[in-house]
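Chemist: Right, I'll just put the structure down here and ask away after.
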Amino acid sequence: MATLRVSSLFASSSSSLHSNPSVFTKYQSSPKWAFSFPVTPLCSKRSKRIVHCIAGDTLGLTRPNESDAPKISIGAKDTAVVQWQGDLLAIGATENDMARDENSKFKNPLLQQLDSELNGLLSAASSEEDFSGKSGQSVNLRFPGGRITLVGLGSSASSPTSYHSLGQAAAAAAKSSQARNIAVALASTDGLSAESKINSASAIATGVVLGSFEDNRFRSESKKSTLESLDILGLGTGPEIERKIKYAEHVCAGVILGRELVNAPANIVTPAVLAEEAKKIASTYSDVISVNILDAEQCKELKMGAYLAVAAAATENPPYFIHLCFKTPTKERKTKLALVGKGLTFDSGGYNLKVGAGSRIELMKNDMGGAAAVLGAAKALGEIRPSRVEVHFIVAACENMISAEGMRPGDIVTASNGKTIEVNNTDAEGRLTLADALIYACNQGVEKIIDLATLTGAIMVALGPSVAGAFTPNDDLAREVVEAAEASGEKLWRMPMEESYWESMKSGVADMINTGPGNGGAITGALFLKQFVDEKVQWLHLDVAGPVWSDEKKNATGYGVSTLVEWVLRN
């Protein structure tokens, strides 16, 4: 094999992920900012001007550094693996690929050829490290000119998750060796159709980009990624695979935005900052995305009593109701969709205060994980520009705090459809904000709605930290979303909508209470939301309380962006 060394950069598929800096970095020189929002025709024809303290008055005087998203040139190449030149070569191998003959030589032709070029070092290293191709295994060979990494794919590499893991392992190896130019290949592509190869290349690219990303905005010192280029070898070339790789780059940009929004603490990301981020997305893609932001007075005109009750205590950080609309100027009929995200930028629990070590109150900055996914999807779709859909992105952003003005246990609030809710737990606030958001979404004339919310701890008891729960009374919509998630490599599981449980949600003095008994909490939460969706609208609720955050990495995951984008494109 030719010595691994730095080769000249190639020009194809130049990537500039997240080229527009996040709004989090725009407030470093001025303690105040002001912006004006257009008011929807439902409220008024006038424009309101809002002034809000940020950055200079931030608790702790924290001011984020610039976002440092990966900028990697990605291309599919037909270069033979043994002829490739660069810093690091990563090979994905299944357990079957690692089979040996009676002389302990690889049966796999590519591994056999590589081992021959390396005078048996690949075979020796994999034996010494007990590398058998199992998922999660890897072995590294270092040379004066570079490195080769073998990555285990398990019994078979049949899902996007396997290829994401391969890309992430390659990114980790590149990071540890400070590689600038890397390549990724599969030991065998037998049995992969042309379409499967294209999808595999896209998943590998996704894994490398997201695996290279580190959120260093809040570190006093950070080490920037050295990775500049990725070659994907042996999976084909041409416009189709390049388009799919570009699609992966756009989705990754949305995922990274989602991660940054959730990672940023509540003293940085307030409801107003979420609104400004939405404005920035609309400004960047102004030919296809419009924006309306409603303040508290305008929400009051729309009778959003449930949402405003949650927001009432946060007098220093007032609520903003965000509505983005994606629509290309083509005349063809468009399917009308809505993506609704829970947008609690911080959740103290209110008077039902989150207390004790198990409350995880310190992580309640991630209670806007649904909103982050919705805004990340808006950014990605602004780049991808599908022509046959009209998509409404809706977030009722606010904080759930404690004050004399705040909502109390036992209060009765009225949603914008006239239904009354007895608040028996102020810490079940997300569903109250979503109630008015779902009503608003239905009023846009949409045909289908997906809402995403870090709604219940019960879903984590049922499904653990990595899997979202999907609730819908519509089998067709369930199938659409499950297929989109599978194609994206995100995990979800359809849960039952047990209607008999609704009896436990009835109030003695109002139409309903906002929480039921302890058992089946994820189901009763979904049944609550159903009360605010028009029967003519197909609706699915994703409880993403588990997968929006990685305890292992102590970081946001950007969960939901990929599935939402894939689902929109399939409509």
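Backbone N, Cα and C atoms are what each Cβ position is placed from, and that goes for glycine too.
Quick paste from Swiss-Prot:
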ACT_SITE  Lys354  active site
ACT_SITE  Arg431  active site
BINDING   Lys342, Asp347, Asp367, Glu429  Mg(2+) 1 binding site
BINDING   Asp347, Asp427, Glu429  Mg(2+) 2 binding site
MUTAGEN   Asp347 to Asn  Lost ability to form homohexamers leading to impaired activity toward Leu-Leu as substrate, but normal chaperone abilities
MUTAGEN   Lys354 to Arg  Strongly reduced activity but normal chaperone abilities
MUTAGEN   Glu429 to Trp  Abolished activity
MUTAGEN   Glu429 to Ala, Gly or Gln  Lost ability to form homohexamers leading to impaired activity toward Leu-Leu as substrate
MUTAGEN   Glu429 to Arg  Lost ability to form homohexamers leading to impaired activity toward Leu-Leu as substrate, but increased chaperone abilities
MUTAGEN   Arg431 to Ala  Abolished activity but normal chaperone abilities
MUTAGEN   Arg431 to Lys  Strongly reduced activity
Chemist: When you rank Lys342, Lys354, Asp367 by Cα distance to Asp427 (Mg(2+) 2 binding site), which of the recorded positions ends up on top as the closest?
Modeler: Lys354
Chemist: From the mutagenesis positions Asp347, Lys354, Glu429, Arg431, pick the residue whose C-alpha lies nearest to the C-alpha of Asp367 (Mg(2+) 1 binding site).
Modeler: Asp347
Chemist: Could you work out which of the recorded positions (Lys342, Lys354, Arg431) has its C-beta surrounded by the smallest number of other C-beta atoms within 10 A?
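Modeler: Comparing Cβ neighbour counts within 10 Å for the recorded positions Lys342, Lys354, Arg431 gives Lys354.
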Chemist: Identify, among the binding-site residues Asp367, Asp427, the residue whose Cβ has the fewest other Cβ atoms within 10 Å in this structure.
Modeler: Asp427
Chemist: Measuring Cα to Cα, how many Å separate Lys354 (mutagenesis position) from Asp347 (mutagenesis position)?
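Modeler: Counting only the Cα atoms, the answer is 9 Å.
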Chemist: Starting from the Cβ of Asp347 (mutagenesis position), draw a 10 Å sphere and report how many other Cβ atoms land inside it.
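Modeler: Total other Cβ atoms inside 10 Å, all chains included: 26.
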Chemist: Under 8 Å Cβ-Cβ from Glu429 (mutagenesis position), six or more apart in the same chain: what's there?
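Modeler: Residues satisfying the criterion: Val310, Leu344, Asp347, Gly350, Asn400, Met407.
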Chemist: Hey, how far is Arg431 (mutagenesis position) from Lys342 (Mg(2+) 1 binding site), Cα to Cα, in Å?
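Modeler: Cα of Arg431 (mutagenesis position) to Cα of Lys342 (Mg(2+) 1 binding site) measures 8 Å after rounding.
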Chemist: Sort Asp347 (mutagenesis position) into helix, strand or coil using the DSSP assignment.
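Modeler: Reduced to three states, the DSSP call for Asp347 (mutagenesis position) is strand.
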